[in-house]
Amino acid sequence: MGLNEQQNVPSQRKIIVFIVLAFIPIALFRLCFNNPFSSIKDTSLQDSAANVVITSFSSSSQEEESQESFDHIQDEPLCDYTQGNWVRDEIGPLYNGSTCGTIKDGQNCFRHGRPDSGYLYWKWKPNECDIPRFDSNRFLDLMRDKHLAFIGDSMARNQLESLLCLLSTVSSPDLVYRNGEDNKFRRWRFESHNVTVSVYWSPFLVAGLEKSGNLDHNVLHIDRVDERWGNDLERFDTVVVSVGHWFLHPAVYYESGSVLGCHSCETSNCTEVGFYDVFRKAIRTTLRAVAGSGREVILTTFSPSHFEGRPWDSLGACNMTKPYEGKVLEGLDLDMRKIEIEEYTAAAAEVRLEVLDVTAMSVLRPDGHPGPYMYADPFKNGVPERIPNDCLHWCLPGPVDTWNEIMIEMLRRWKV
């Protein structure tokens, strides 16, 4: 190689470097604004979202879902939360008998001296998903500027008071209305979010008279709803319905103004018809009444008691301290739930309706009732031979808090 050729090599190298450097900005520009991988990435994400099967509940503390995912969530079935087990939860409840001021006296097991606390440290674990802890801020956001009404018997009140305790951890409710014996009609306001929460005592949902000193049986008109809540129906955005146990009492039934029959009517001159069909018709009448106007309806299924065949005043009734591990639904509990599920299925096409199916999970919690601690310090004067027990309602805090953890998921899906 001659001297001139050797001198030309650096020049050629400079030209090549210059050309390469000139093309780098152009390549970068094309990658940024015409990236051939961008469409592949977007398509992959969209396909993934389209094929997602919802297997877990979500909460505001989890990663925010995209709008595309939200749109699809509406069409996907929820994980079956009705099948599962109670597992230990070391975190415990969000409130206690001292921090919540709206607990009915008979359900404040802590203040009434219940000595064990293990019943507080369980959570419901569905077989195929997880239920997030109750998010009070999320609930209030979902119900902003809305009116939520609980309608039914003392189990509806039990669930309501659980909800108030959960919400009061972030915002104090103001009692703005109360009426009736034992404050059976009450209304609260959460000014922070303009949320109204009400409870209406209506143990049959339909019109009727409750037994009293002058009446030894209930009277039900099963073809029209109870006006005590029916007259306020247009004020409600969301309704939670919960009844059942009052239908077991003696009653005379009317339909279209005529006597239909009765249940346990030893002194009445009418036909014994039982209560199952009447319970069904009462649920049906109610769901027809609340249909329309975009109103959201949640039907809470039958909540089992745990007297286990023992008298209500027997010593040791519902004195369990742990959940059952394998008890199955049967008898009354199974039949009442079956009726509610069937009526829910029939009405779902006409009503914006969800069923809060708590029967199976609740039958596993004999430890969650007040028992003798429905009254304060029941053994302060020793152990009596007979003592009143509440094996129906739930201690607060207690298993009923789980019902509201599931309910918030229903509200979230409605708001998507």
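Just so it is clear, glycine is given a Cβ too, placed from its N, Cα and C backbone atoms.
Annotated features in Swiss-Prot:
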- S154: active site, nucleophile (ACT_SITE)
- D390: active site, proton donor (ACT_SITE)
- H393: active site, proton acceptor (ACT_SITE)
- P126 to S: In axy4-1; reduced xyloglucan O-acetylation. Almost abolishes xyloglucan acetyltransferase activity (MUTAGEN)
- G152 to A: Almost abolishes xyloglucan acetyltransferase activity (MUTAGEN)
- D153 to A: Almost abolishes xyloglucan acetyltransferase activity (MUTAGEN)
- S154 to A: Abolishes xyloglucan acetyltransferase activity (MUTAGEN)
- D367 to E: Abolishes xyloglucan acetyltransferase activity; when associated with K-368 (MUTAGEN)
- G368 to K: Abolishes xyloglucan acetyltransferase activity; when associated with E-367 (MUTAGEN)
- D390 to A: Abolishes xyloglucan acetyltransferase activity (MUTAGEN)
- H393 to A: Abolishes xyloglucan acetyltransferase activity (MUTAGEN)
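Feature map: annotations from Swiss-Prot on the structure.
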residue: P126; record: mutagenesis position; DSSP (3 states): strand
residue: G152; record: mutagenesis position; DSSP (3 states): strand
residue: D367; record: mutagenesis position; DSSP (3 states): helix
residue: D390; record: mutagenesis position; DSSP (3 states): strand
For the mutagenesis positions listed here (P126, G152, G368), which one has the lowest count of neighbouring CB atoms within 10 Å of its own CB?
P126
At the level of the C-alpha atoms, what whole-angstrom distance separates P126 (mutagenesis position) and G368 (mutagenesis position)?
19
Mind checking which of D153, D367, D390 has the fewest other CB atoms within 10 A of its CB? They're the mutagenesis positions.
D153
Roughly how many Å separate the Cα of D390 (mutagenesis position) from that of G368 (mutagenesis position), to the nearest whole number?
10
Could you state the CA-to-CA distance between D367 (mutagenesis position) and G152 (mutagenesis position) to the nearest Å?
24
